[in-house]
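Presented below is the structure to which this report refers.
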Amino acid sequence: MTTVYTLVSWLAILGYWLLIAGVTLRILMKRRAVPSAMAWLLIIYILPLVGIIAYLAVGELHLGKRRAERARAMWPSTAKWLNDLKACKHIFAEENSSVAAPLFKLCERRQGIAGVKGNQLQLMTESDDVMQALIRDIQLARHNIEMVFYIWQPGGMADQVAESLMAAARRGIHCRLMLDSAGSVAFFRSPWPELMRNAGIEVVEALKVNLMRVFLRRMDLRQHRKMIMIDNYIAYTGSMNMVDPRYFKQDAGVGQWIDLMARMEGPIATAMGIIYSCDWEIETGKRILPPPPDVNIMPFEQASGHTIHTIASGPGFPEDLIHQALLTAAYSAREYLIMTTPYFVPSDDLLHAICTAAQRGVDVSIILPRKNDSMLVGWASRAFFTELLAAGVKIYQFEGGLLHTKSVLVDGELSLVGTVNLDMRSLWLNFEITLAIDDKGFGADLAAVQDDYISRSRLLDARLWLKRPLWQRVAERLFYFFSPLL
């Protein structure tokens, strides 16, 4: 009996170490950033079972077999659609400003199409204005409405948008709504999904959270885009979820969420439509390519307007493109660089690009919320402040609520606005969208918004920062070590 017990014990120990060795080898063999690999190895060797389970659940990018097959199957038809779009040469910009040219060339080479011109843009900073404009556009819709959001929170003006969307569906408008399962959990537990489906709206719960499949698909891979397309002519995107700030997370202690949205008219709506169609097919298996370009885009031709490039990320889209776009924007700056983000946990490359810009004389400012709804990210962000301040970067801490805007402005001419946070999750994992806009007029509008944010912020004093308590420094370094996983 003792011999059997000893044998079982040795086999258990051997299996334990083989499991750790196998996962370690898997981490080392995967192409990933060194800090990320080191963080995972530390977790696994400090808390082996917890670390192994966590790694198998969220350590690798698993879209899931069915979705991965759909992603592969959709590309031949999508590529043909893009080739047809290229034939509409009148909508594509032939040249860009000197500051925007490197970024637009990168996007053209990685995504296969150039930036589109002839768009009209309106920058919107008040949630009421956004929802009122959206309700008007929905009421005037004639053909189709497509929406995707990370969060749809019932209550306030969000309910008015829902009512107008159902009214549109009842009068024959083809309405599709895709919402992230985790972000919109309150919506899917409410009566709204059934009410909408009964009205004729196609409602899809994207990337459903299912603990039974935790090792088959990465559960923290989320649909983080915020997009609206109406009649393939009007489009919205930005940082705002479908929530009324007066009803959203009022008990979080961070104040109302402050967002930015762009309302657009022009061929950019069709460019965004192909992104939506890819997301829809990956999630449902149904193909809904936008109308043929030669029919749909011709009415949009305009002699003037903004030049825009869409940058999409996520499984099935060009890998690392948004990260590359941010690096290119930072290295293109000659006069000033202003970045706004609620969550700041940059890659080493992005941190280096930001600091280098400041060290070569560029006026670099980063605007962050003083209070954050994520304690982990809040502390991890602070770990980068010393290096940024030493390089000459100005850090503004916004005090007027949770600043949720994601924006970058380079030399007053190149603007980036969208859904991308400056953290690892947005840069490497989630489905995201960013608009690159080459236009001085829009840049002036964005600069005015950022100036307003700065007026409601406190500039971080480098001397006072160096005098902060020791326990804060220890906490910052602890969270910094795990920042590649946040």
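Each Cβ is built from the backbone N, Cα and C atoms, and glycine gets one as well.
Under the heading active site, Swiss-Prot lists His224 (among others), citing sequence analysis as support. In sequence order, Tyr150, Asp180, Gly183, Thr419, Ser426, Asn430, Phe431, Glu432 make up the list of same-chain residues 6 or more apart from His224 (active site) whose Cβ falls under 8 Å from its Cβ. In the three-state DSSP reading, His224 (active site) counts as coil.
Taking a C-beta cut-off of under 8 Å and a sequence gap of six or more, Lys226 (active site) has these contacts in its own chain: Val148, Phe149, Tyr150, Tyr236, Thr237, Gly238, Ser239, Met240, Asn241, Met242, Met261, Thr419, Ile433. For Lys226 (among others), the entry in Swiss-Prot reads active site, with the evidence type sequence analysis.
Counted within 10 Å of its Cβ, the other Cβ atoms near Asp231 (active site) come to 17, all protein chains included. Positions annotated as active site by Swiss-Prot: Asp231 (among others).
Residues or ranges marked as active site by Swiss-Prot on the basis of sequence analysis: Asp411 (among others). For Asp411 (active site), the number of other Cβ atoms no farther than 10 Å from its own Cβ, over all displayed protein chains, is 20.
Among the natural variants in Swiss-Prot, Ile113 to Ser has the note: In strain: ECOR 60. The residue drawn here is the original one. In this structure, Ile113 (variant position) belongs to neither helix nor strand by DSSP; it is coil. Annotation for Ile113 (variant position): spatial neighbours Leu82, Leu85, Lys86, Phe92, Ala271, criterion Cβ-Cβ under 8 Å with sequence separation of six or more.
Proximity of Glu283 (variant position) to non-local residues of its own chain (separation of 6 or more, Cβ distance below 8 Å) is seen for Arg67, Met178, Val204, Ala206, Leu207, Gln223, given in sequence order. While the structure shown retains the original residue, Swiss-Prot records the natural variant Glu283 to Gly with this note: In strain: ECOR 50.
Here Swiss-Prot describes Gly378 to Ser as a natural variant; the accompanying note says: In strain: ECOR 16. Around Gly378 (variant position), the same-chain residues six or more apart in sequence whose CB sits under 8 Å from its CB are Lys371, Asn372, listed in sequence order.
Swiss-Prot gives this note for the natural variant Ser426 to Arg: In strain: ECOR 46. Annotation note: Ser426 (variant position) sits in a helical segment as assigned by DSSP.
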Assigned conformation of Glu283 (variant position) - DSSP reduced to three states: helix
Three-state secondary structure, which DSSP defines for Asp231 (active site): coil
Rounded distance in angstrom between the Cα atoms of Asp231 (active site) and Asp411 (active site): 34
